[in-house]
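Notes follow the structure.
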Amino acid sequence: MSQQGLEALLRPKSIAVIGASMKPHRAGYLMMRNLLAGGFNGPVLPVTPAWKAVLGVMAWPDIASLPFTPDLAILCTNASRNLALLDALGAKGCKTCIILSAPTSQHEELLACARHYKMRLLGPNSLGLLAPWQGLNASFSPVPIKQGKLAFISQSAAVSNTILDWAQQREMGFSYFIALGDSLDIDVDELLDYLARDSKTSAILLYLEQLSDARRFVSAARSASRNKPILVIKSGRSPAAQRLLNTSAGMDPAWDAAIQRAGLLRVQDTHELFSAVETLSHMRPLRGDRLMIISNGAAPAALALDELWSRNGKLATLSEETCLQLRQALPAHIDIANPLDLCDDASSEHYVKTLDILLASQDFDALMVIHSPSAAAPGTESAHALIETIKRHPRGKFVTLLTNWCGEFSSQEARRLFSEAGLPTYRTPEGTITAFMHMVEYRRNQKQLRETPALPSNLTSNTAEAHNLLQRAIAEGAASLDTHEVQPILHAYGLHTLPTWIASDSAEAVHIAEQIGYPVALKLRSPDIPHKSEVQGVMLYLRTASEVQQAANAIFDRVKMAWPQARIHGLLVQSMANRAGAQELRVVVEHDPVFGPLIMLGEGGVEWRPEEQAVVALPPLNMNLARYLVIQGIKQRKIRARSALRPLDIVGLSQLLVQVSNLIVDCPEIQRLDIHPLLASASEFTALDVTLDIAPFDGDNESRLAVRPYPHQLEEWVEMKNGDRCLFRPILPEDEPQLRQFIAQVTKEDLYYRYFSEINEFTHEDLANMTQIDYDREMAFVAVRRMDNAEEILGVTRAISDPDNVDAEFAVLVRSDLKGLGLGRRLMEKLIAYTRDHGLKRLNGITMPNNRGMVALARKLGFQVDIQLEEGIVGLTLNLAKCDES
């Protein structure tokens, strides 16, 4: 998340080209040519002993002779000289360097050298970067690009060149175009942090092949996507493609889960990528998912409709008033419906009349206009008419409009006109629908991330007991636990299993069956045979002692014949579960090499191929995220919405997934968990067969997760001056209703001191941003008092750190009727201790001069107080290092 050096890379004031050349096709020549042609208005310093000047610019023989230190250096020499040149640049004080080429064998030394001098590196093997707003073309690309508001970050030079060529033909602009190369130092997460605050960037497109730090990526992407749409294309979905790219990219469903969790949108191929670029370049915010389609032919509209249905899209329904107006304005033979087919003899006037009526209505959220080549309404003429209608209509600048002028030659000019007018345009009906559904899915992802999670009922967790059981099993040398052994661990987290007993032989199996009652099931116990079905190691519905004895002996005999070396640890004996009307599910937790633990949900009783048969989520899960996973599974037909007799209990299954998530987050010893089958019967969920793989773990528990979980260890009970006890804890997404109630009990004056303006009401989005925080980037502590099985918030303090984790902005607010109890001071002390322990250097805040209570508290806590009467503010700064010393 560090931003150190990025300003010098992306907005350099001076550039040195190391290895500049006058020989065409040399890297140093191409880089100099592009820098000078791009219009960069700072000094460009060619460095080469071979030439006195390069392209008319005075050259310098070596780095030491440069008249001043450049912000950015670009290495265009033979890779064998990289280390020596980087050392010389570091000694000169250069802040950033682009390395165009370097073998893998140099990577460690290059990175060590850069860190020694606190220099940032882009690359190696980077195409470079383009920043049109700075007139900067520090790349090999000969293609000039226009200024725009779309930023593109790519891990592939080939894809970068393709996009550049495509964008030039369409005169599409960019704010930044950055080719990362091998991402030895500067990586995608840091660039996302930078671009999220860049005023010239309104949308971001990523091409990714791999990640070096999934946690940092998810954190940065989630933060950036709250304000700007981000689309991702990820290659290497198959193992074969991963081998070709020489990456260890992990499971593809894990990427889907991470992208959704961060609020991004994934596109699947280059065709969708180009549509996405068009959409992001001209997109207006989407209000909903209702689409209205206008066409001058039934067939193109039908193609669009088929694609919309295949993607679970939604058509708008026209009101009676709108239908009446359309009937009066259009010829009688036109059927008023959606899609609205104006027929192949439709003139430009028909399009204009239709648009005027629809734009005045509130019946749709997006409008798709299709035009097929027609003598009655030439493409260019119709495009002009549409553009003028949009410009003059009062709602024109607010409507989400997508245009599809079919054909190639006859529609080129029309598409150019749409691009100039800032209207997205596509070549095919299907491509237009794809672009629309991108917008819908992005909006859904963002909305889903901001939903307030429900508080799950009756969740239990006994972390200490689970840890003790796992540590005892590991100490005894166990690597895998079966259903009987894992029962107490699951019970510690409120997960129900079918009662299970162990029998060492057939006689003991009969004895247990007599005790628990028939019918029963027998299951083989062997650490050497993971799949019992391979030896028919599971026998069901055994109704008599004779059947149990025969089945037990048969299992033992089959193992001796098929697996003579296998260790046999007896049999599991279970009562037969009541499967009438029940649904069999499967819940698996696996460790992904990139994203860590994954929670997978699918149907039971099938061969397990997660890429095809499961939906995947990253822990930790709350009720919202778990419910979204279940609904996603139903929509994608990975699980059924009902059994033969009853519907699936979505809330109950969501709660079970939250319990599994809590278990995985709390217990890093768990390497893999397989609950199969999980029997869903009405509101009851019972694990019939469970396998748990375990291993010692002595690292940082949280570091293995792609999303930082709720930090339980920061909870603390505090006694106020009046003797009441309250809990100081990190804020939770579920706190939104209590936070709204808390704010209602704060006076307008106190709110004005806190927010520097009069606020009548906080929206759901405001409160979601306050409660659904990324604990890696900010912290908010709430003081809560528990009364009658409910919690009320008494005070809140918050700190938001910068990406470099140096400074943090703080704020504190206490309920107005509870002042004088020391609550504000205790909350601030809690926040100061946290930020200091988190490695931050300074804590900064502002208040008003007449907020005397806050100013006095700040002085008592050691803050430097800077009263700026002319500005009407008081600056508060605490040096955390000095605070630590004191």
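Glycine is no exception: its Cβ is also placed from the backbone N, Cα and C atoms.
Here the structure is a predicted model, which means the values were calculated and not measured.
Record features (Swiss-Prot):
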{"type": "MUTAGEN", "residues": "Asp165 to Asn", "note": "Almost loss of activity. Decreases helical content of the protein"}
{"type": "MUTAGEN", "residues": "Arg170 to His", "note": "Strong decrease in activity. Small decrease in the helical content of the protein"}
{"type": "MUTAGEN", "residues": "Ala220 to Thr", "note": "Almost loss of activity. Decreases helical content of the protein"}
{"type": "MUTAGEN", "residues": "Arg450 to Trp", "note": "Almost loss of activity. Decreases helical content of the protein"}
{"type": "DOMAIN", "residues": "487-523", "note": "domain 'ATP-grasp'"}
{"type": "BINDING", "residues": "Ala513, Glu514, Gln515, Ile516, Gly517, Tyr518, Pro519, Val520, Ala521, Leu522, Lys523, Leu524", "note": "ATP binding site"}
{"type": "DOMAIN", "residues": "726-881", "note": "domain 'N-acetyltransferase'"}
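Projection of Swiss-Prot feature records onto the structure.
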residue	record	Cβ neighbours (10 Å)
Asp165	mutagenesis position	12
Arg170	mutagenesis position	16
Ala220	mutagenesis position	27
Arg450	mutagenesis position	19
Ala513	ATP binding site	27
Gln515	ATP binding site	9
Gly517	ATP binding site	9
Pro519	ATP binding site	14
Ala521	ATP binding site	23
Lys523	ATP binding site	20
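In the three-state DSSP scheme, Arg450 (mutagenesis position) falls into the helix class. DSSP assigns Ala521 (ATP binding site) to a strand segment in the three-state reduction. When the mutagenesis positions Asp165, Arg170, Ala220, Arg450 are ranked by how far their Cα is from the Cα of Lys523 (ATP binding site), Arg450 comes first. Considering only the mutagenesis positions Asp165, Arg170, Ala220, Arg450, Gln515 (ATP binding site) has Arg450 as its nearest partner by CA-CA distance.
Nearest by CA distance to Arg450 (mutagenesis position), out of the binding-site residues Ala513, Gly517, Pro519, Ala521, is Ala521.
The shortest Cα-Cα distance between Asp165 (mutagenesis position) and any of the binding-site residues Ala513, Gly517, Pro519, Ala521 is the one to Ala521. The average per-residue pLDDT of the prediction over the domain 'N-acetyltransferase' (726-881) is 92, rounded to a whole number. For Ala220 (mutagenesis position), the nearest neighbour among the listed binding-site residues (Ala513, Gly517, Pro519, Ala521), judged by C-alpha distance, is Ala521.
Here the Cα atom of Ala513 (ATP binding site) is found 75 Å from that of Arg170 (mutagenesis position). Note: the Cα of Pro519 (ATP binding site) and the Cα of Arg170 (mutagenesis position) are spaced 71 Å from each other. If you measure from the Cα atom of Gly517 (ATP binding site) to that of Arg170 (mutagenesis position), you get 75 Å. Arg170 (mutagenesis position) carries neither a helix nor a strand DSSP state and counts as coil.
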